[in-house]
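Engineer: Sharing a structure with you now.
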Amino acid sequence: MTNPQFAGHPFGTTVTAETLRNTFAPLTQWEDKYRQLIMLGKQLPALPDELKAQAKEIAGCENRVWLGYTVAENGKMHFFGDSEGRIVRGLLAVLLTAVEGKTAAELQAQSPLALFDELGLRAQLSASRSQGLNALSEAIIAATKQV
């Protein structure tokens, strides 16, 4: 699709699944998890319009959401995205953490949403946000089948 250096983000590299587990583990109140999602979303760089044009706008989401990807020569996938909603940006950040730098086979072997369950995030999502998150997961799986 596009050169990944233009769609860099810290998720899956600097911010790892282990980082998120350690961050969310002490949070028992949904409001605290919500705040943490907003903070994660702030770390997600906004996509320039030219990358939004190359990325796929995901239907079924509460807010506008774009998801794109590239595949490195070693077969590892780099995903990037953006959203107009603060919470959705945070959810996208968690999703990018879960899928960044994995091969298509690795992504097909485990649900991209498994990390959300580990962090206790899916249970409190509204129906529309859950639907949007599922649409993002389906888009990732669809991307792995095109590799």
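Glycine is no exception: its Cβ is also placed from the backbone N, Cα and C atoms.
None of the substitutions listed is reflected here, since the structure keeps the original residues.
Annotations per Swiss-Prot:
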| type | residues | note |
| --- | --- | --- |
| MUTAGEN | Cys61 to Ser | Unable to exert a stimulatory effect on the cysteine desulfurase activity of CsdA and to accept sulfur. Retains the ability to interact with CsdA |
| ACT_SITE | Cys61 | active site, cysteine persulfide intermediate |
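Describe the structural context of each listed feature in the structure shown, including burial, neighbouring residues and relevant distances.
Structural biologist: The Cβ neighbour count for Cys61 (mutagenesis position), using a 10 Å radius and every protein chain shown, is 24.
When secondary structure is read from DSSP and collapsed to three states, Cys61 (mutagenesis position) falls in the coil class.
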